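These notes concern the structure reproduced below.
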Amino acid sequence: MRWLPQISFSSPSSSPSSSLKPVASYSESPDPDRNQDRDRFHRRLFRFNRGRLTRQRKLRHLTDDDVLLGERRASTSSSTFDSGLTRSPSAFTAVPRSPSAVPLPLPLPLPEVAGIRNAANARGLDDRDRDPERLISDRTSSGPPLTSVNGGFARDSRKATENSSYQDFSPRNRNGYWVNIPTMSAPTSPYMSPVPSPQRKSTGHDLPFFYLPPKSNQAWSAPDMPLDTSGLPPPAFYDITAFSTDNSPIHSPQPRSPRKQIRSPQPSRPSSPLHSVDSSAPPRDSVSSPLHPRLSTDVTNGRRDCCNVHPLPLPPGATCSSSSAASVPSPQAPLKLDSFPMNSQWKKGKLIGRGTFGSVYVASNSETGALCAMKEVELFPDDPKSAECIKQLEQEIKLLSNLQHPNIVQYFGSETVEDRFFIYLEYVHPGSINKYIRDHCGTMTESVVRNFTRHILSGLAYLHNKKTVHRDIKGANLLVDASGVVKLADFGMAKHLTGQRADLSLKGSPYWMAPELMQAVMQKDSNPDLAFAVDIWSLGCTIIEMFTGKPPWSEFEGAAAMFKVMRDSPPIPESMSPEGKDFLRLCFQRNPAERPTASMLLEHRFLKNSLQPTSPSNSDVSQLFNGMNITEPSSRREKPNFKLDQVPRARNMTSSESESGQQQQQQQYRSPDLTGTVNRLSPRSTLEAIPSPCPSQRPKPSSSDRRRTGVTSDHL
């Protein structure tokens, strides 16, 4: 085309023939036909090249000025070719050779060329399903741009197909490298997935797996990579939202795994779990991409809006959903169930007492709501005291499992959980006799002491008949229920006598201990029946504790109290009845052989007085203890005993007024029940009114009784 300036600046008198003559004179061969064939061959061989040799020969006949002007234009055109500019929008279609003599200006490079190329790389099904001519045109246009001046695009599709097998791998054309692959459902990713994509047999696409090389201008935003949670396996699939672009037009559900999820810059966008990060690639924490994240995000958003395809099948290992994962129980859950005692039947409640070797709690049954006393003891295998404690607990369990009596606490069971030992016993409320004394002004009436003593002896008689000695009878080990029934508890010091000798060691509490235990006489005695006498001595000390509120010799310390027990007998309270004093003298016999047994003491008049027909029965005592109304309204004969003085004594009344007033009082006031009488007579105990005879056999009140009730002799 360098002969175009010569046409523009030639004189009008010159002709085409004269202008072409220098070409023949400067040719290498004198044959014009041969030169034309050679030129035709060069044009055909260097169609896509510049053809400098031929064009330079045609410019040899020009003047110096024309040659300089043509060389400037040639240098400008050559620099344009070597700059490696990307294609213009007009390069998508072939432009025919223009016959015009006026050269067209070259297009300028566009700023959004990189974004358009990324859009082409990020396309899914649209780029895969394009026609071959469009694909070849795009691939060819990624090289040096061809303008309409030099031509080269006016060729048929057959020649273009032949040339398409040759690829230019130079650094200038590496960005335009394309791979024609079959349609697959996996997204384009800059990383190779070690897990192959599952093939969909339902659509009939039985296609091989593929690998896409990374693009040199691929842009993504590197997010925070997750850290493995301790105790959980590493995930099989990473969340593809780790890259800010989702190049797959087909979106699968996000995988769920019991670990920390990957934080993505685009959390609201769906992801595909088919591609995972290469295991050899080290994880990156909080690495920001040097490229702007909006570069590929905007293209992807516009690309995904127009897709309507079938969803991908879930990959292996990612089929569990969040609901199913949440419903799977933790492997540590069954271990927690085994930590509850008695197969999760009893739940520990509040603390109700502490002993020498453990604590006692209130436990409730989770199925029935029943209550029991749970004794808890910590186990220390290397501690000698703990070994002794375990020995006593085993002895207590062995004894209680063979005892069944209304005046002995019932044994439910026992077990060992980890380093703790549990014993489940009958729960007796409100508690021990010691607690009962503190809650009732520190003392008891003799009638209450008599009733409690009878219950204690009943349990001791049964226990001694089983050849078992308790050895720790005191107020703290005697429990009282709401009905006033006393039960023996705490058999840690108990011993079952099997041999012919009563070999008892020094065990028990000093204030309630028998003197023979301190003198070690029982170890030399051959009569085992004398061993039961230690419980009778302890019973006498407990009676004093109930009557006075403290055990004998309580003013002394432990060692001094032991010396007092060895030398003297406990003092008997002076306020007790003669029957009560005689009962205590029998219990405090220094010689154990002279002490009566529990069965013999049950026949003592101190206890028989409460069993006579003139006194309420045992059931009546228990009902009075509960504050129940147990009597019927009294007869007319006994009403004056319970009348209140409503008329002044010094008031002078006629006989008619007195009779009318007496009738009015009889109609207005009824005899109150025993509960009201008991509450008025004794604020300390509800059993203080028991010694009086029953209403049917009650004698006529004396003058002193009439004064106490406020009834005058005139009213009678």
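Glycine residues also receive a Cβ, built from the backbone N, Cα and C atoms like all the rest.
In this structure the noted substitutions are not present, so the sites keep their original residues.
Taken from Swiss-Prot, the feature domain 'Protein kinase' covers 346-607, and the record attributes it to sequence analysis. Averaged across the domain 'Protein kinase' (346-607), pLDDT for the predicted model comes to 89.
Feature annotation from Swiss-Prot assigns ATP binding site to I352, G353, R354, G355, T356, F357, G358, S359, V360, K375. Under a cutoff of 8 A between CB atoms, and with a sequence separation of 6+ in the same chain, the neighbours of V360 (ATP binding site) are L351, I352, G353, R354, A373, M374, K375, E376. Classification of V360 (ATP binding site) by DSSP places it within a strand.
A coil conformation is recorded for D472 (active site, proton acceptor) in the three-state DSSP classification, outside any helix or strand. Counting every protein chain shown, the Cβ of D472 (active site, proton acceptor) has 22 other Cβ atoms within 10 Å. Here Swiss-Prot flags D472 as active site, proton acceptor.
Recorded in Swiss-Prot as a mutagenesis result, S617 to A carries the remark: Slight reduction of PBL27-mediated phosphorylation. Impaired PBL27-mediated phosphorylation but normal interaction with PBL27, and loss of chitin-induced MAPK activation and callose deposition; when associated with A-622; A-658; A-660; A-677 and A-685.
Quoted from Swiss-Prot, the note attached to the mutagenesis of S622 to A states: Strong reduction of PBL27-mediated phosphorylation. Impaired PBL27-mediated phosphorylation but normal interaction with PBL27, and loss of chitin-induced MAPK activation and callose deposition; when associated with A-617; A-658; A-660; A-677 and A-685.
What Swiss-Prot says about the mutagenesis result for S658 to A is this: Slight reduction of PBL27-mediated phosphorylation. Impaired PBL27-mediated phosphorylation but normal interaction with PBL27, and loss of chitin-induced MAPK activation and callose deposition; when associated with A-617; A-622; A-660; A-677 and A-685.
Looking at Swiss-Prot, the entry for mutagenesis of S660 to A says: Slight reduction of PBL27-mediated phosphorylation. Impaired PBL27-mediated phosphorylation but normal interaction with PBL27, and loss of chitin-induced MAPK activation and callose deposition; when associated with A-617; A-622; A-658; A-677 and A-685.
Looking at Swiss-Prot, the entry for mutagenesis of T677 to A says: Impaired PBL27-mediated phosphorylation but normal interaction with PBL27, and loss of chitin-induced MAPK activation and callose deposition; when associated with A-617; A-622; A-658; A-660 and A-685.
In Swiss-Prot, a published mutagenesis experiment is listed as S685 to A, annotated Slight reduction of PBL27-mediated phosphorylation. Impaired PBL27-mediated phosphorylation but normal interaction with PBL27, and loss of chitin-induced MAPK activation and callose deposition; when associated with A-617; A-622; A-658; A-660 and A-677.
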Between G358 (ATP binding site) and D472 (active site, proton acceptor): CA-CA distance (Å):
17
Around the Cβ of G358 (ATP binding site), the count of other Cβ atoms that are within 10 Å:
20
Cβ neighbour count within 10 Å of I352 (ATP binding site):
16
Just to be sure I understand the packing, how many Cβ atoms besides its own are within 10 Å of the Cβ of R354 (ATP binding site)?
9
Please report the DSSP secondary structure of R354 (ATP binding site), reduced to three states.
strand
